[in-house]
Amino acid sequence: MSRRYDTIKHLGEGQFANVYLAQDLESGECVAIKKIKLGSREEAKDGINRTAIREIKLLKEIHHDNIIGLRDVIGHRTSIQLVFDFMDTDLEHVIKDKEIILMPAHIKNITMQMLLGLEFLHVHWILHRDLKPNNLLMNKMGRVKLTDFGLARFFGSPNRNYTHQVVTRWYRAPELLFGARSYGVGIDIWSVGCIIAELLLRNPIFPGESDIDQLVKIFNILGCPTPETWPNMTEMNSYVIIKPQTEYMALNYYFSAAPQDLLDLMAGMWTFDPIKRLTCTQSLQMEYFRTQPFCCLDEELPLPKKQQPQKRSRRLDDDGTRPVRRLNFD
């Protein structure tokens, strides 16, 4: 590694990379260094995996509080190391930690941060295409950041087709499961709806074992779309007729503790017709974000105990009250 960074420990290993915790000797800050493994001849370009090239290209162009920051790129012959903001945990660990109680204000804060980061991507014509809890990182100050842009793509070119084999199956929109090759921001919004549901249930809402089983699980809960509710459904490459195995029940049957304004938001994110599905901007304007309880402070978001930061003093607004994360609708 570069002499600027002092490696502290190995954090984990993925299919294409090893990740290390290191200290930036110039700033004194902790960083995460992703050391890219050499790709095979078929999947690599000039010895470097294409997903790494795509991630570098995208992250060098975008900067937002809710998107992981790429601080440095270190190249050496055919290896490459990406230096990122260090984050303490991810949303998957938070969801799975049974000692953590996620209050409505916590869920609203996480949802808003997700949408703000994703809205920034979509405004800049970028699809993430792999949103799921472990691709949402959190630091000890409660900042949520989107990460892992290996499947991300620019979109918007007329008649451009993409692969439908994107997004982890449990978070995959039905148009992808039906083989759509032309799609837009709706695939990311569908994933956000699945993540919100997982925050509420503490388990995946649609844990399909195959693409067909995934559709069955979706239709069992949301009902079956019709040509009237989803006009182009039957024209998709992999369309098959699927009948729900259970009687349709309203969302409040599955989320009995959720307020109606949150159910309305989720229903909009799970609209079958992607053209009618909510966008990030529309989602942020929903009644859910206008009503109490408002979002908690970022630093009040709970973390797994072993990563829990020391208690910090609460900040106060000028009038002596605690500030809250709210959107300005004026």
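Quick reminder: no glycine exception, Cβ is built from N, Cα and C everywhere.
Taken from Swiss-Prot, the feature active site, proton acceptor covers Asp130. Summarising the annotation, Swiss-Prot assigns ATP binding site to Leu11, Gly12, Glu13, Gly14, Gln15, Phe16, Ala17, Asn18, Val19, Lys34. Here Swiss-Prot flags 5-289 as domain 'Protein kinase'. Where Swiss-Prot documents Cys280 to Thr as a mutagenesis experiment, the accompanying text is: In ax224; temperature-sensitive embryonic arrest at approximately 50-cell stage characterized by a severe defect in the transcription of several mRNAs and a severe decrease in ama-1 phosphorylation. Increase in cell cycle length at the interphase and M phase stages.
Here the features listed in Swiss-Prot are painted onto the structure.
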residue : record                       : contacts (Cβ under 8 Å, 6+ apart)
Leu11   : ATP binding site             : Val19, Tyr20, Leu21, Ala32
Glu13   : ATP binding site             : Val19
Ala17   : ATP binding site             : Lys34, Lys35, Ile36, Lys37, Ala52
Asp130  : active site, proton acceptor : Asp148, Gly150, Leu151, Ala152, Val166, Val167, Thr168
Cys280  : mutagenesis position         : Leu115, Leu116, Leu118, Glu119, His122, Val185, Ile189
Three-state secondary structure, the residue listed as 'active site, proton acceptor' (per DSSP)
coil
On average, residues of the domain 'Protein kinase' (5-289) score a pLDDT of 90
